[in-house]
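For reference, the structure is listed below as structure tokens.
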Amino acid sequence: MSASRFIKCVTVGDGAVGKTCMLISYTSNTFPTDYVPTVFDNFSANVVVDGNTVNLGLWDTAGQEDYNRLRPLSYRGADVFILAFSLISKASYENVAKKWIPELRHYAPGVPIILVGTKLDLRDDKQFFIDHPGAVPITTNQGEELKKLIGSPIYIECSSKTQQNVKAVFDAAIKVVLQPPKQKKKKKNKNRCVFL
């Protein structure tokens, strides 16, 4: 095993999409039942992924507009972002490209972004959509299209309530830092002028 490396992972996304629940689910294997905006303390633990031990530092952020000026302070030194939207909220899905990508590109250019669709357990819950007639489910294909649009290397859907794919989200975040995806080579311009 290699020596432990520190990785700073910051979660971002609209308020109430499930960022804090995802962090609590990952770190304590429990699901909080009450919504309390951002009550997750920064967390650090040694994690082994593919034989590599890393010290994973998790930072939660508040998605509400009241925090627009404070939130970017937590971006400094980030190795990877987990950008979350809710699979049952079209507005949070649209804000990925409209709000979050411009903010992250401005304050932390070049830092990889893992795109995550949360609340997977509710997407196929017919009763939820009966109780919330304005809610619009986001499909896996829509998530994949958004991944391409924003240039994210990975898109994962998860449920903090059932813990489906929650560990996969953080494993992917660690892997993208340890083994960054290869950049596509730009094609060389073959039509060059040469003066003799």
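Just so you know, glycine gets a Cβ as well, placed from its N, Cα and C.
Feature annotations, reproduced from Swiss-Prot:
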| type | residues | note |
| --- | --- | --- |
| BINDING | ALA16, VAL17, GLY18, LYS19, THR20, CYS21, LYS119, LEU120, ASP121, SER159, SER160, LYS161 | GTP binding site |
| MUTAGEN | GLU65 to Ala | Strongly impairs GEF-dependent nucleotide exchange |
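Residue density at THR20 (GTP binding site): 23 other Cβ atoms are found within 10 A of its Cβ, drawing on all protein chains shown.
Comparing the Cα of GLU65 (mutagenesis position) with the Cα of every entry in ALA16, GLY18, LYS119, ASP121, these being the binding-site residues, the smallest distance points to ALA16. Within 10 Å of the C-beta atom of GLY18 (GTP binding site) sit 30 other C-beta atoms, taking all shown protein chains into account.
Cβ packing within 10 Å was compared across the recorded positions GLU65, ASP121, and the lowest neighbour count falls to GLU65. Reduced to three states, the DSSP call for ASP121 (GTP binding site) is helix.
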